[in-house]
Every structure is written in structure tokens, then in C-alpha cells.
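Okay, structure first, notes after.
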Amino acid sequence: MKKVITYGTFDLLHWGHIKLLERAKQLGDYLVVAISTDEFNLQKQKKAYHSYEHRKLILETIRYVDEVIPEKNWEQKKQDIIDHNIDVFVMGDDWEGKFDFLKDQCEVVYLPRTEGISTTKIKEEIAGL
């Protein structure tokens, strides 16, 4: 079985997230999604609208997602690859090159972002109403 992993906050889930998850799943048989915990978001000074538990619940209902795990810190990725027997590490191309150090453990793929949609854009548009 070919296993794929991706990481993100996945707050205010939108069709760009769904397209990323769909394309990530197409790279293997089993997709693990690591989502930032509330504590990790605080460390990153990133505010999420939904709590970790609510984001996890939402992601677990998506047909492309086989497993959801917590992302607690930047450093855990190497261990996650080992612990979950990962073959492919996937991120959006806004992270291009940042995870190349993982190439000795698995294939690293940067997928193009979906044009015209982002959580930041949604938040800005809602704030402008």
C-alpha cells in the first residue's frame, strides 16, 4: 500500500482544500492528513476559527482522507514519515523547496495551489461585509 501524508491547518475548509486532498490521494492508496493543533497555531501566531477537534471532525468526513493526526510542531515530520510508513510527502507549491530535506526518506511532491481561493481571502472578504 502506497501511503501519502500532507499537513495544514485546514480552517474554513473550501474547495481549494478539497482539490488538494483529492490530488494528494491520487498519489497513493492511503492519505494521512496532519492538522495543526490549537497549541501549535498559537506558537505560529496563527488564529484558526475552528478548534482542532472540529477541524479534525470535518476532515474525517472527507472521502479522500483515511486518517487525521495532530501536527504539534515543525520538527515532527521526519518521525511521522517513519511512524506511518509514508511513501509520498505532499504540500502546496507555496512551500516549494522547504521540505526537500525529506527526500532521503520519501518522495516529496509540491502541488499547485488552486487559483482564486484561500482561507485568507475568505477571511478578508467576510471582514469586508
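Placed from the backbone N, Cα and C atoms, the Cβ positions cover glycine too.
Every position carries its original residue.
DSSP classifies His14 (CTP binding site) as coil under the three-state reduction. Residues annotated as CTP binding site in Swiss-Prot, with experimental evidence given as evidence: 9-10, 14-17, Lys46, 113-120.
Listed in sequence order, Ser36 are the same-chain residues at least 6 apart in sequence whose CB falls under 8 Å from the CB of Lys44 (substrate binding site). Sequence annotations record features per position, and here Swiss-Prot assigns substrate binding site to Lys44, Lys77 based on experimental evidence.
Over all protein chains present, the Cβ of His17 (mutagenesis position) has 23 other Cβ atoms lying within 10 Å. For His17 to Ala, Swiss-Prot lists a mutagenesis experiment annotated as follows: Complete loss of activity.
Annotation of the published mutagenesis Arg55 to Lys in Swiss-Prot: 23% of wild-type activity; the original residue is retained in the structure shown. Annotation note: Arg55 (mutagenesis position) sits in a helical segment as assigned by DSSP.
The DSSP secondary structure for Asp66 (mutagenesis position) is coil. Asp66 (mutagenesis position) is surrounded by 16 other CB atoms, counting those within 10 A of its CB over all protein chains shown. Here Swiss-Prot describes Asp66 to Ala as a published mutagenesis experiment; the accompanying note says: Complete loss of activity, and widespread change in 3D-structure.
Swiss-Prot gives this note for the published mutagenesis Trp74 to Ala: 50% of wild-type activity, but 9-fold decrease in substrate affinity. Under the DSSP three-state reduction, Trp74 (mutagenesis position) is assigned to helix. For Trp74 (mutagenesis position), the number of other Cβ atoms no farther than 10 Å from its own Cβ, over all displayed protein chains, is 10.
Under 8 Å, Cβ to Cβ, and six or more positions away along its own chain, Asp94 (mutagenesis position) finds Arg113. Annotation note: Asp94 (mutagenesis position) sits in a helical segment as assigned by DSSP. For the mutagenesis result Asp94 to Ala, the note given in Swiss-Prot is 18% of wild-type activity, but 100-fold decrease in substrate affinity.
DSSP assigns Thr119 (mutagenesis position) to a helical segment in the three-state reduction. For the mutagenesis result Thr119 to Ala, the note given in Swiss-Prot is 8% of wild-type activity.
Figure note: comparing Cβ neighbours within 10 Å for the recorded positions Thr9, Thr114, Ser118, Thr119, Thr120, the maximum is reached by Thr9. Across the structure, Thr119 (mutagenesis position) and Lys46 (CTP binding site) place their CA atoms 12 angstrom apart.
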